[in-house]
Amino acid sequence: MGSCYSRKNKVSTISLDEEEKKKEKKKKKKIYILNGASGSGKDTQCRLLEKKYNYKIICISKLLKEYKEEYNKENVLNEEENYFDEIEKCMIDGSLVNDQIVIEIFHKQLNKYINDDKYNGIIINGFPRNYEQALLIIQNNISITKFINIQVGKDTLWTRINNRIIDPITNISYNENIIQIIKKKREGQELSDKEQKQLIIDNHLYNNLSNDILERLTKRKDDEEQVFNKRFQLYIESEQKINSLFKNICKNVDGEKSINDIFDQICSIIDDNPN
């Protein structure tokens, strides 16, 4: 009888230890913000980081759609009922969702992923976008591990955007010059040493592209210089205010370098903050 009691007690202790480990893991889950202007390569870096670290990538536009799909007016709190109409309206007319609503939904969905053992950490892609959103993050006591800022000059940003084409189905962007090199190679044409080197550098991003994907790639309608200039100016004005709130945890990355070099810089920041 004493032996049975001891075995049960042992199982109970193990169970408690496992629960404590789970709680500790959730408490230690790192949250990084990846900041940068349009064309700085945030999406590309997020895909690479997601694969290496098994992190959940949070993008606000996708988060709002996800929230709308997961919930309905019957299963949310009363104060959230008007969120659906607001999100629906903004999705239709292209306007911005109210900052307070964005933060409320962001906080709710963020907690879901913090408590999900499937992910080792979280990377927030390109959010907050303005000072008000950044301030709300601080006021809601959302603990950010590091604010990683990809710094790229205006001329480089415009060159990248001008050479950017996207997959309209996945919304993944690619470099048009590299796509042309891939097409040239598949057509059996001889590549220059420079073109061969470019394919080797970016092979991990482009080697699985099917011919169907290559054919449907297209330019974004808003990738025009006038639109870019306006967005860049707004970004610069917001960045200075946002960075002031995260100055103690801000780490700058040289975004003028290659994709792999930028990735190594970001990985170094993450690896300096182990769980």
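Just so you know, glycine gets a Cβ as well, placed from its N, Cα and C.
Residues as originally present; substitutions not included.
Here the Cβ of Gly39 (ATP binding site) has 24 other Cβ atoms within 10 Å, regardless of which shown protein chain they belong to. Per Swiss-Prot, the feature ATP binding site maps to Gly39, Ser40, Gly41, Lys42, Asp43, Thr44, Arg164; the stated evidence is similarity to another entry.
Feature annotation from Swiss-Prot assigns AMP binding site to Ser95, Leu96, Val97, Gly126, Phe127, Pro128, Arg129, Gln133, Arg220, Arg231; the stated evidence is similarity to another entry. Within the same chain, residues at least six positions away from Arg220 (AMP binding site) with a Cβ under 8 Å of its Cβ are Arg164, Ile165, Ile166, Ser173.
Per Swiss-Prot, mutagenesis Gly2 to Ala is noted as: Mislocalizes to the cytoplasm. Mislocalizes to the cytoplasm; when associated with A-4.
What Swiss-Prot notes for the published mutagenesis of Cys4 to Ala is this: Partial mislocalization to the cytoplasm with some localization to the cell membrane. Mislocalizes to the cytoplasm; when associated with A-2.
According to DSSP, Asp43 (mutagenesis position) is assigned to a helical segment. Within 10 Å of the C-beta atom of Asp43 (mutagenesis position) sit 17 other C-beta atoms, taking all shown protein chains into account. Where Swiss-Prot documents Asp43 to Gly as a mutagenesis experiment, the accompanying text is: Loss of catalytic activity.
Non-local neighbourhood of Ile57 (mutagenesis position): Cys46, Arg47, Leu49, Glu50, Ile122, Ile123, Asn125, each in the same chain, at least six residues away, with C-beta under 8 Å from its C-beta. Among the sequence features in Swiss-Prot, the mutagenesis site Ile57 to His is noted as follows: Loss of catalytic activity.
Annotated pair Ser95 (AMP binding site) and Ser40 (ATP binding site), C-alpha to C-alpha distance, rounded: 23 Å. Residues near Val97 (AMP binding site) in space but far in sequence (CB under 8 A, at least 6 apart, same chain), listed by position: Leu64, Glu86, Ile87, Cys90.
Note: the Cα of Gly41 (ATP binding site) and the Cα of Phe127 (AMP binding site) are spaced 14 Å from each other. Sequence-distant neighbours of Arg129 (AMP binding site) (same chain, 6+ apart, CB under 8 A from its CB) are Ile60, Ser238. Highlighted in sequence order, Gly36, Ser38, Gln45, Arg160, Ser173 have their Cβ within 8 Å of the centre of the Cβ atoms of Gly39, Ser40, Gly41, Lys42, Asp43, Thr44, Arg164, the residues recorded for ATP, and are not part of that set.
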